[in-house]
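Here is the structure we will look at.
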Amino acid sequence: MDFQSCLYAIAEELGSEDLAALKFLCLDYIPHKKQETIEDAQKLFLRLREKGMLEEGNLSFLKELLFHISRWDLLVNFLDCNREEMVRELRDPDNAQISPYRVMLFKLSEEVSELELRSFKFLLNNEIPKCKLEDDLSLLEIFVEMEKRTMLAENNLETLKSICDQVNKSLLGKIEDYERSSTERRMSLEGREELPPSVLDEMSLKMAELCDSPREQDSESRTSDKVYQMKNKPRGYCLIINNHDFSKAREDITQLRKMKDRKGTDCDKEALSKTFKELHFEIVSYDDCTANEIHEILEGYQSADHKNKDCFICCILSHGDKGVVYGTDGKEASIYDLTSYFTGSKCPSLSGKPKIFFIQACQGSNFQKGVPDEAGFEQQNHTLEVDSSSHKNYIPDEADFLLGMATVKNCVSYRDPVNGTWYIQSLCQSLRERCPQGDDILSILTGVNYDVSNKDDRRNKGKQMPQPTFTLRKKLFFPP
């Protein structure tokens, strides 16, 4: 297919919502005034060609646009590219042609519900004329109106943050993530600018000598030196140990007579299975395991061949206490012992590869108390349950481990009998949203901390703060 036919075919596949998104992402190249006459994708492509952003043999800008609006089908069908390749490409900020600021605003618009959109309009009533805040006005159009009035800019996010703080705190978290990332990038660039040109030239020469081509250096060296390899499919095993029925524990152990079944845990199991399947892991699940059975399962995967795997994930959903999870028989399994099955000496085929454990269980019986927040937080009216009634090391003292705990030492974690646990549901949602954007796992877990910490147990005035512990040596990404 020739260049013009390719653009025509892509334009024919793009609907009105796609066009609105593309126009917003192109605002830094085509000002709003000049976009008013653009009524279809063909006209947009024509304007981009005039700007030199679309050229035969160079469709990188179009690929980036389609990637951000999630039209991965068009990347595959017309541009011989896929989502995973774009994630790798855009992981290097120097390759991005669309500003992170505009991408952040677009991603925010995708997260806002109809009710939240109405709240945005209400809170802007005094700043933007009512005639501009029409009923069918989208959030992207609201952002444009805010930019016109200098209420919103790359270096002026305070009004937007204030609104998001009132409407949906998770949106505020995304803005703060963007600000942190921008600060890190600016500091990196400033540090580079301080080097004399002669030093930079010498560095560039030495880098070029390390490989046959700059592209190889970008993809291969960066992968081997700074990023864990994630090329195999399946990436590895994802074990899910899902304990629901604790009737045996109640019968056999007097002290555990009040231990409840874990209603809602199947929601977590389903969410984890769906999420990690999308991330190319082989899902293996086990239901209602005793402590001994948990050990036996992990021993089995300790001796498995992980040679053609990049990673190992184990998710344990159960009751727990400080440093332990409970089997359905009420017996304890030490978290440290469970993670230690996968040290380099005990499981050589996983040596140098990331070993990840997500533990949804209480680590004590205390309720974390929250500081009153004027904005408040509405929690659904389901009855919340907890997953049980020294910080010993939970992971071996060697590299390449990550442990995501639902809560900190001595405290409970919360489970909604209808919707699952705060931690696992937030984790899965964040992975599904942010892995396609190229975010690394530690950044994602920081966002999970923010999300979960903003939830409330209104009955006990309790809060929850997840706790990641890790000995990772490199960045860890899960390309979709």
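Heads up, the Cβ atoms here are built off N, Cα and C, so glycines get one too.
Every protein chain shown contributes to the tally, and the Cβ of His319 (active site) ends up with 26 other Cβ atoms within 10 Å. Annotation comment: Swiss-Prot describes His319 (among others) as active site, evidence class similarity to another entry.
Per Swiss-Prot, active site is recorded for Cys362 (among others), and the stated evidence type is a curator's inference.
Residues or ranges marked as domain 'DED 1' by Swiss-Prot: 3-80. Counting residues per DSSP class in helix, strand and coil order gives 52 helix, 2 strand, 24 coil for the domain 'DED 1' (3-80).
Annotation comment: Swiss-Prot describes 101-177 as domain 'DED 2'.
Record note (Swiss-Prot), mutagenesis Cys362 to Ala: Loss of kinase ativity. Knockin mice show embryonic lethality caused by endothelial cell necroptosis leading to cardiovascular defects. Mlkl deficiency rescues the cardiovascular phenotype of knockin mice, but causes perinatal lethality caused by induction of pyroptosis. The unchanged residue is displayed.
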Secondary structure content, the domain 'DED 2' (101-177) (per DSSP, counts of residues): 53 helix, 2 strand, 22 coil
